[in-house]
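The structure appears right after this line, and notes come after that.
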Amino acid sequence: MDSQRNLLVIALLFVSFMIWQAWEQDKNPQPQAQQTTQTTTTAAGSAADQGVPASGQGKLISVKTDVLDLTINTRGGDVEQALLPAYPKELNSTQPFQLLETSPQFIYQAQSGLTGRDGPDNPANGPRPLYNVEKDAYVLAEGQNELQVPMTYTDAAGNTFTKTFVLKRGDYAVNVNYNVQNAGEKPLEISSFGQLKQSITLPPHLDTGSSNFALHTFRGAAYSTPDEKYEKYKFDTIADNENLNISSKGGWVAMLQQYFATAWIPHNDGTNNFYTANLGNGIAAIGYKSQPVLVQPGQTGAMNSTLWVGPEIQDKMAAVAPHLDLTVDYGWLWFISQPLFKLLKWIHSFVGNWGFSIIIITFIVRGIMYPLTKAQYTSMAKMRMLQPKIQAMRERLGDDKQRISQEMMALYKAEKVNPLGGCFPLLIQMPIFLALYYMLMGSVELRQAPFALWIHDLSAQDPYYILPILMGVTMFFIQKMSPTTVTDPMQQKIMTFMPVIFTVFFLWFPSGLVLYYIVSNLVTIIQQQLIYRGLEKRGLHSREKKKS
């Protein structure tokens, strides 16, 4: 095998990847667009008995920190809107990214409350509680590190329920604390719940998966338990009423999309029921319900949970709850993407530019792989040296394929040549390439990350297609500099057009990925020349002009 055939192997692997991508798209098609009727109804009559009545109309209050802009409905205390000021909606946009939304076209809310026999959110006890608040807007002031938003409700029996949102500067984790004061003569049986509900179908203005070459990251529900660290739950499964219903001590429930996530993390000593539900009107939900606790007469009970609402920043998510960082969707190559990202982030802490970090990590990867690359070129050189003997063997043995195969293997053994030695480095490079692809499309740190000049977003395609063209040029030079034993006219034609074909494919790839491939090709050219000089000294390579 020589460098020309290497390109054929790469092309085969690449085409296989594209076919797999298309199959994934066909296997998990996006639901047909449909209008979602605005509603605040939550799961009713589900397997977990997680019934909550319609919210009705409450007052909307604004809660702002340096990183969160929330809108909370005083009817039930649900978070109906979440804006992320640190993350623009689009490149060069002044509008913040909206994670939670309540509109006629799209529903995505973080709901929570107190159910159980005596809970104010129990449908049997009437409408959801209408909380009282001191003001309509809460803002984290300069020099202030914590913002508390207390909401109180007193039922007909005189029992007081206080729901307090606690937000901290620079933090996407919101603590939701409940305080129950029993003013009656009987114990109160209370359970807490947290629920995330979302329209299954994305409206056109939110659906960004328009490119057939884009990597479609997971969008749906997920959960974690001590037994199952991370499990995805598809919206389609919920829509088919195949719902989750398990008990867990600890863990979390979440809804995921590219770069961003919401999650409820309950904090209690008992068990929680994790569930999903099809709420109708094209809305799916995932949530938890805690084990009931008793609040004795004249006593006060407390329940706590945490809501994560923001970007998938792995180290911060891991600090909030075990395994919450696994929500970053690195696909089936996560075991390569995760350490690759950690190394990339470490490099970025020194250079301050993600593009230069990609360049440096490319040099590191190719440096580590240099012994394999050298072995690859040495193996190919030995194979070329054996070609006259192999050709003479074929002429001598004619059509006796069995004897040809036997004598070729004996020749390889005698000359200490591995006929597959040229393939192994390629089989390693391809997973690294794909892992980098997953990393670019799954790491929020690389979303809208600029490099230099015209590249303002390494996770998006090059707007002027300059990088893909440069990549094609580097492939052309590698091809021209590589000796070949390809004699078949059809293979020669394919090899001639290979740089052009790859250039076309790479037009739609993230510019960070194309940058990696360009630098990798440039390193290949340098390593190739160094290796050829060593092979010349051993008589395994000559500098004669390559035949076209």
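Glycine too: its Cβ is placed from the backbone N, Cα and C atoms.
So, quick note: what you're seeing has the original residues, none of the substitutions.
Annotated features, as they stand in Swiss-Prot:
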MUTAGEN   I361 to S  Loss of function
MUTAGEN   L436 to S  Loss of function
>> Distance check, please: Cα of I361 (mutagenesis position) against Cα of L436 (mutagenesis position), rounded to an integer number of angstrom.
In response: 11
> Any idea which of the mutagenesis positions I361, L436 has the thinnest Cβ neighbourhood at 10 Å?
Replying inline: I361
> Where does I361 (mutagenesis position) sit by DSSP, helix, strand or coil?
Replying inline: helix
